[in-house]
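K.L.:
Swiss-Prot lists these features:
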BINDING   CYS76, CYS79, HIS80  heme c 1 binding site
BINDING   CYS187, CYS190, HIS191  heme c 2 binding site
DOMAIN    44-158  domain 'Cytochrome c 1'
DOMAIN    174-260  domain 'Cytochrome c 2'
MUTAGEN   CYS123 to Gly  Loss of function
Amino acid sequence: MRGDVRVHTASPIAAAWLLAVGLVAHAEEPPTVALTVPAAALLPDGALGESIVRGRRYLSDTPAQLPDFVGNGLACRHCHPGRDGEVGTEANAAPFVGVVGRFPQYSARHGRLITLEQRIGDCFERSLNGRALALDHPALIDMLAYMSWLSQGVPVGAVVAGHGIPTLTLEREPDGVHGEALYQARCLACHGADGSGTLDADGRYLFPPLWGPRSFNTGAGMNRQATAAGFIKHKMPLGADDSLSDEEAWDVAGFVLTHPRPLFQEPTGD
């Protein structure tokens, strides 16, 4: 393994203040940069490289690697897919590339500034229906190392093309009957007639459950109609991105979200 990755830390509040002052002073929008994934051959040697590899493993195989913190069958890669063995590297599917330079940031859900560590904790509590890792947990540090490696070369505050999940909203209620027909035709083969997903030979979810006790809970971002519709529109069916119309993605999301799932127990600002 070769390459050099320097990790700099600063006070979260100070970093956010400096970023805000810089943006106001220049009176311009943050720059947009291309989504570029580092070559695996450029992983650094030594302890940092080992931490990056562990972080990738935690994000790819989360239930098996961190069973005490995951309450369902989902792994981080199910909402943050990647290619060539990476996680969080695909556009329009909340990629991790550049994410370290966009935190701390204001969270409308919490009504305050939060760190990336806290945002990851949200995902564990909501999307994984589990509990957040302590801020000094070794696995969390490894995940941050992986995200930092993916983000190398991206300026602080820059917007990476394809960041986040583009939301999709139509000015009508979802058509559940149409959504069910589309689900049976385009989704059932992978996710099952009962939405329970498909396991591989090792008992891990090759295709995740979309509802039921092993799926994300009611506090997850994917439980929002606009977010689910946007994800389906841009990333589903697998291998046929953007093959559904806006109307089709909207109705499939509406059908999926009518089904029961674990209840998020904490107060939410969603």
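Here the Cβ of each residue, glycine as well, is placed from N, Cα and C on the backbone.
Residues as originally present; substitutions not included.
Map these features onto the structure and tell me what's around them.
P.N.:
For CYS79 (heme c 1 binding site), the Cβ neighbour count at a 10 Å cut-off comes to 22, with all displayed protein chains included. CYS79 (heme c 1 binding site) carries a helical DSSP state (H, G or I).
For HIS191 (heme c 2 binding site), the same-chain residues 6+ apart in sequence whose C-beta sits under 8 angstroms from its C-beta are TYR183, GLY197, THR198, PHE207, PRO208, PRO209, LEU210.
Residue counts for the domain 'Cytochrome c 1' (44-158) by DSSP state, with H, G and I taken as helix and E and B as strand, are 51 helix, 6 strand, 58 coil.
Close to CYS123 (mutagenesis position) in the fold, though at least 6 residues off in sequence, lie CYS76, CYS79, each with a CB less than 8 Å from its CB.
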K.L.:
Tell me the Cβ contacts of CYS190 (heme c 2 binding site) under 8 Å, same chain only and six or more apart in sequence, or just say none.
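P.N.:
Spatial neighbours, sequence-distant, of CYS190 (heme c 2 binding site): GLY197, THR198, PHE207, PRO237, LEU238.
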K.L.:
Using Cα coordinates, what distance in whole Å links CYS187 (heme c 2 binding site) and HIS80 (heme c 1 binding site)?
P.N.:
19
